[in-house]
Amino acid sequence: MSDSKLADSLNCLSVSTPSTTANPGRQQLLRLAVSNQRQVNNVSLANGKENKRTSNSKFNSSLRKIEEPIAGVPSSAGPQWREFHIGMFEIGKPLGKGKFGRVYLAKEKKTGFIVALKTLHKSELVQSKIEKQVRREIEIQSNLRHKNILRLYGHFHDEKRIYLILEFAGRGELYQHLRRAKRFSEEVASKYIFQMANALSYLHKKHVIHRDIKPENILLGIDGEIKLSDFGWSVHAPSNRRTTLCGTLDYLPPEMVEGKEHTEKVDLWSLGVLTYEFLVGAPPFEDMSGHSATYKRIAKVDLKIPSFVPPDARDLISRLLQHNPEKRMSLEQVMRHPWIVKYKDSWTRKSSESS
């Protein structure tokens, strides 16, 4: 696909695939505005100066404008879409770098609304033949509304780049927190796994399979809550089984390693791998001798859980890392598991005290 065809595809996406989700009510807008205001007061752009406090009314106004193109709500005069452009934003420090572009802290100039602006180079997307993957990411993520899923407010493009306007996750990548901590405490890990299960339950009810769960694709919000991101490998699969090999090697389930059909239950396996890595500090099937050895360990479910992992957490991990997808613990069971319940009161109380 040429750059021009990619541009045409994105233009079609803007009009033909609006979200069917209704605009949020005033109270939800206010909560989002207050949350963003807290982040404005705690971050700085490239000049290193703190941003000035912006009123709730301005934030509400900003959110209403951002919501319209996402929700696909036409004005009274007809389907007139709000056009975003790069000149609307003050670009700040880089937040991350990927293979095809970067993510920057940015501020909408008129309102002071803080976002993360993801830039993708069209030529590199075309060269790597992942245009459909990007389109799919936009289609899926723009329709999602969940507190533990990173929000996509909108998108636009120019001659060379595609820009995704994303929710700013104030505490950054979960992977970096895990690296610094080596491994998480049971209380912290159980909170994150509960929130992940909650987010995945929402996705699966919408027939969305994430397929690339790993610490690098999870961010933390300003209150330390999980924000699942990176929907490039996600699919909307209402009824069909899929055979595409995708995702990250350490997190691939046996059915994908073996080239078999797979369903949303691949995300259950990945949740088990994630639980293990949170508590141990490394994925369970990683083999330093190479990819082939890792594939074999996954296919055999060669699982060795260290003795310091408590029995109830071992039970959760073992019941998610089942070779047969149908035998894996459901997300509802995960959220009610004794290991989760044991710590839930503690992190729920701490969350309410900090809010």
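Glycine is no exception: its Cβ is also placed from the backbone N, Cα and C atoms.
Quantities reported herein were computed from a predicted structural model and do not represent experimental measurements.
Among the features that Swiss-Prot reports, active site, proton acceptor is placed at ASP212. As annotated by Swiss-Prot, ATP binding site applies to LEU95, GLY96, LYS97, GLY98, LYS99, PHE100, GLY101, ARG102, VAL103, LYS118. Residues or ranges marked as domain 'Protein kinase' by Swiss-Prot on the basis of sequence analysis: 89-340. Mutagenesis annotation in Swiss-Prot: LYS118 to Arg, described as No phosphorylation of bir1; inhibits cytokinesis in a dominant negative manner; the structure shown retains the original residue.
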Seminar exercise, completed: Cβ neighbour count within 10 Å, max among the recorded positions LYS97, LYS99, LYS118, goes to LYS118
Seminar exercise, completed: As a whole number of Å, the Cα atom of LYS118 (mutagenesis position) is distant from the Cα atom of LYS99 (ATP binding site) by 12
For this session: Using a 10 Å cut-off, grab the number of neighbouring Cβ atoms around the Cβ of the residue listed as 'active site, proton acceptor', all chains included.
Result: 21
Problem set entry | Pairwise CA distance, ASP212 (active site, proton acceptor) versus LYS99 (ATP binding site), rounded so that it is a whole Å | 16
Exercise. Taking the Cβ of LEU95 (ATP binding site) as the centre, how many other Cβ atoms fall within a 10 Å radius?
Worked result: 20
Seminar exercise, completed: Listed in sequence order, the residues of the same chain lying six or more positions from GLY101 (ATP binding site) whose CB sits under 8 Å from its CB are LYS118, THR119, LEU120, HIS121, GLU124, ARG161
Problem set entry | Spatial neighbours, same chain, of VAL103 (ATP binding site) - Cβ under 8 Å, 6+ residues apart | PRO94, LEU95, GLY96, LYS97, ALA116, LEU117, LYS118, THR119, LEU166
For this session: Rounding to the nearest whole angstrom, report the longest C-alpha distance spanning LEU95, GLY96, LYS97, GLY98, LYS99, PHE100, GLY101, ARG102, VAL103, LYS118, listed for ATP.
Result: 14
Problem set entry | Predicted model, mean pLDDT over the domain 'Protein kinase' (89-340) | 90
Problem set entry | Conformational class of LYS99 (ATP binding site) under the three-state DSSP mapping | coil
Problem set entry | Three-state secondary structure, LYS118 (mutagenesis position) (per DSSP) | strand
Exercise. Should ASP212 (active site, proton acceptor) be counted as helix, strand, or coil on the basis of DSSP?
Worked result: coil
